[in-house]
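Okay, structure first, notes after.
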Amino acid sequence: MKNRNNAVGPQIRAKKPKASKTVPILAGLSLGAGLQTATQYFAHSFQYQAGLGWNINHVYTPWSILQWAGKWYGQYPDDFMRAASMGMVVSTVGLLGTAVTQMVKANTGKANDYLHGSARWADKKDIQAAGLLPRPRTVVELVSGKHPPTSSGVYVGGWQDKDGKFHYLRHNGPEHVLTYAPTRSGKGVGLVVPTLLSWAHSAVITDLKGELWALTAGWRKKHARNKVVRFEPASAQGSACWNPLDEIRLGTEYEVGDVQNLATLIVDPDGKGLESHWQKTSQALLVGVILHALYKAKNEGTPATLPSVDGMLADPNRDVGELWMEMTTYGHVDGQNHPAVGSAARDMMDRPEEESGSVLSTAKSYLALYRDPVVARNVSKSDFRIKQLMHHDDPVSLFIVTQPNDKARLRPLVRVMVNMIVRLLADKMDFENGRPVAHYKHRLLMMLDEFPSLGKLEILQESLAFVAGYGIKCYLICQDINQLKSRETGYGHDESITSNCHVQNAYPPNRVETAEHLSKLTGTTTIVKEQITTSGRRTSALLGNVSRTFQEVQRPLLTPDECLRMPGPKKSADGSIEEAGDMVVYVAGYPAIYGKQPLYFKDPIFQARAAVPAPKVSDKLIQTATVEEGEGITI
């Protein structure tokens, strides 16, 4: 009969179990016992005479009977036959017992631990293999007295070993991280703050209310030697300035594409695509007007800004027809009219008055944000450039701060910035000896909290598959799977973000859909179910029969209900977290980790780092920028 396949999945590569040696050992012992019995019986028959040879308290070696038979069988054949008979009886009984053992073993069912699934919780070796814990010390390190290897990278959770000792789980690979954590669950104090208080490279941080700036900017500037930039568009003081139009590669063949992508982001603030006729036509209009503003400002020596573009379209002292005429006759390049600018103006002149008015009003509505004098001032010039995030002499930490009441209206501007960061910093790759060569000075961590609230950023979803090769590591945080997969505000059910995140971690969810997703990620395991059946008369003192059966059944290693009931953090009366809750961590290719949430304020090192006061003024990098003609961004 062909051997059955009891190893499935990854177990197919596991070492095959060695054949049991129980039966051969029992058979050998049975034969040995027979020889020993025959020897002792023969010696007893001759009163343990000295001529029988060496012994210990009248106990002889088992093979002595064979030696004696060679010498004296001819003289005492009957005595030898009686001794042999006794030995054969003992050996026969032993061999019969061995045969029964083999029969019982052959007829006993063997449990298949992998029948319905082989999921299990990770142990320390699994976590070390996944790269979340430092590897154990080698023999050379032990002998030489070298310090044990330390972990580094972003914090993805914590884990308690069998002795109750807490270990931080950190990931330093180029792969991305995706976190599911409901609001007020402790993700900030457990994952974001520890990461920003230890990551020494460049970083882009979306910071709601400015809490992360207050807790981490001081340490990052003073001890991590970062330039810290606070971009808060709606703040009247303390914010760095950044003009998106400064990133356009004006005067190159890429200028039209750059402006087209910028205009698309302006008229599509939610990331739903250009669905209506008015969006498409207003996007085409903005392309022409922005290019016209850029060239006119360049020729006149004044800066081009989005507020100035809005001013062109909404100038109360000038008829809009004069603008269209100016765009068709102005000498943009070497005294010649720019074809993209002239075409956009001609389209508006050829439209019926009602249609052109609707297109114009639609375009102006998308620029209304820049009529706020505070926002207009903060986007009127650039104190830093996008490329400096990874190419400056020092690492750069960019905090994008939005207050809750300004979050919705500032979303289009934040979307423009995130889009530009991805497109500019992942623009080229050099190779040497068939391997990519780093063309950047500093790695970049994109810590995007509540990133689905920015709307669908198609470039972010697409770029996750390749930006790791450019030194960009994304740490994406969302509330639950529904927020991520929402068709209206998220990336839809066919999103590829989860596919491109090597590490996923989760705090206790609030929605059953997220719990079901986490349960599937954890996997299915096989457990043995015991069933006891009794029979007999109800009035009898003893039951007639009791039978026990065992059956392998499947169950999720973590059911959705168990996931929803994972212990969360314990909070005080005012809502402050006092004790950490549980969490789960998933690393592709390894068993799931049932972990413990870290808390930065429980660690004296993190407490000391968070106590470093944040700078009162944002750093400005533009003085050190050397921007050549035509250098800009692909957006």
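Using the three backbone atoms N, Cα and C, a Cβ is placed for every residue, glycine included.
Here the structure is a predicted model, which means the values were calculated and not measured.
In Swiss-Prot, a published mutagenesis experiment is listed as Lys187 to Thr, annotated Loss of transfer activity. Under its mutagenesis entries, Swiss-Prot includes Lys209 to Thr with the note: Decrease in transfer activity. Quoted from Swiss-Prot, the note on the mutagenesis of Glu211 to Gln is: Decrease in transfer activity. Record note (Swiss-Prot) on the mutagenesis of Asp449 to Asn: Loss of transfer activity. Among the sequence features in Swiss-Prot, the mutagenesis site Lys456 to Thr is noted as follows: No change in transfer activity.
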Pairwise CA distance, Glu211 (mutagenesis position) versus Asp449 (mutagenesis position), rounded so that it is a whole Å: 12
Lowest local Cβ density (other Cβ within 10 Å) among mutagenesis positions: Glu211, Asp449: Glu211
Lowest local Cβ density (other Cβ within 10 Å) among mutagenesis positions: Lys187, Lys209, Lys456: Lys209
Coarse DSSP state, helix versus strand versus coil, of Asp449 (mutagenesis position): strand
Cα-nearest neighbour of Asp449 (mutagenesis position) within the listed mutagenesis positions, Lys187, Lys209, Lys456: Lys187
C-alpha spacing of Lys187 (mutagenesis position) relative to Lys456 (mutagenesis position), in angstrom: 23
Cα-Cα distance linking Lys187 (mutagenesis position) and Lys209 (mutagenesis position), given in Å to the nearest integer: 15
In three-state DSSP terms, the structure that Lys209 (mutagenesis position) belongs to: coil
